[in-house]
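Colleague: The structure is given below, and queries will be raised subsequently.
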Amino acid sequence: MATIYFSSPLMPHNKKVQAVAGKRSTLLGVAQENGVKIPFECQDGNCGSCLVKITHLDGERIKGMLLTDKERNVLKSVGKLPKSEEERAAVRDLPPTYRLACQTIVTDEDLLVEFTGEPGGA
């Protein structure tokens, strides 16, 4: 079970939700199930409108997570994938700070997910 805190300037306070790991749910899906309004358009990782900033709350216990070529290209195009994080993702499968909520699969890690409420803003 993962605890996910959603945070946005448009929300009066952070929303804490529990998510089942292994269900193959995306962050966007978990947000929608819990009334959190992360902006989105395509839900396929092409547009970048569901950009979020993720902070892992489990310290050093960050799990590997595949960054697809599609997501990598979108993050690079919006300037949210520094070279150091791109290399870390490619070599060690460690996730970058910014992700697309529609492409990020929920695991058993506790997360803080921040978004501005504007499409593509994080």
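Note: Cβ is positioned from N, Cα and C throughout, glycine not excepted.
Modelled residues match the original; the substitutions are not represented.
These numbers come from a predicted model, not from an experiment.
Dumping what Swiss-Prot says about this protein:
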type: BINDING; residues: Cys42, Cys47, Cys50, Cys102; note: [2Fe-2S] cluster binding site
type: DOMAIN; residues: 2-119; note: domain '2Fe-2S ferredoxin-type'
type: MUTAGEN; residues: His13 to Gln; note: Wild-type protection of nitrogenase
type: MUTAGEN; residues: Lys15 to Ala; note: Decreased protection of nitrogenase
type: MUTAGEN; residues: Lys16 to Ala; note: Decreased protection of nitrogenase
type: MUTAGEN; residues: His56 to Gln; note: Considerably decreased protection of nitrogenase
Colleague: Return only the integer: C-alpha distance in Å from Lys16 (mutagenesis position) to Cys47 ([2Fe-2S] cluster binding site).
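Modeller: Computed Cα spacing between Lys16 (mutagenesis position) and Cys47 ([2Fe-2S] cluster binding site) is 27 Å.
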Colleague: Counting Cβ neighbours within 10 Å across all chains shown, tell me which of the mutagenesis positions His13, Lys16, His56 comes out on top.
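Modeller: Selected residue: His56.
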Colleague: Applying the rule Cβ within 8 Å of the centroid of the Cβ atoms of Cys42, Cys47, Cys50, Cys102, what extra residues of the same chain belong around the [2Fe-2S] cluster site?
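Modeller: Counting only non-site residues, the set is Leu28, Phe40, Glu41, Gln43, Asp44, Gly45, Asn46, Gly48, Ser49, Leu100, Ala101.
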Colleague: How far is it from His13 (mutagenesis position) to Cys47 ([2Fe-2S] cluster binding site), counting Cα to Cα, in Å?
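Modeller: Distance (Cα to Cα, whole Å): 28 Å.
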Colleague: Where does the mean pLDDT land for the domain '2Fe-2S ferredoxin-type' (2-119)?
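Modeller: PLDDT averaged over the stretch: 92.
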Colleague: Could you give me the DSSP helix, strand and coil counts for the domain '2Fe-2S ferredoxin-type' (2-119)?
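Modeller: Its residues fall into 26 helix, 26 strand, 66 coil.
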Colleague: Have a look around Cys47 ([2Fe-2S] cluster binding site) and count the other CB atoms within 10 A of its CB, chains all included.
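Modeller: Taking all protein chains shown, Cys47 ([2Fe-2S] cluster binding site) has 17 Cβ neighbours within 10 Å.
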Colleague: Here are the binding-site residues: Cys42, Cys50, Cys102. Which has the lowest count of other Cβ atoms within 10 Å?
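Modeller: Each of the binding-site residues Cys42, Cys50, Cys102 was scored by Cβ atoms within 10 Å; lowest is Cys42.
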Colleague: Expressed to the nearest Å, what is the distance separating Lys15 (mutagenesis position) and Cys42 ([2Fe-2S] cluster binding site) at their Cα atoms?
Modeller: 24
Colleague: Measuring Cα to Cα, tell me the gap between Cys102 ([2Fe-2S] cluster binding site) and His56 (mutagenesis position) in whole angstrom.
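Modeller: Pair distance, Cα basis, whole Å: 18 Å.
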Colleague: If I take the alpha carbons of Cys42 ([2Fe-2S] cluster binding site) and His56 (mutagenesis position), what is the distance between them in whole Å?
Modeller: 26
Colleague: Cα-Cα separation of Cys47 ([2Fe-2S] cluster binding site) and His56 (mutagenesis position), in Å?
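Modeller: Counting only the Cα atoms, the answer is 24 Å.
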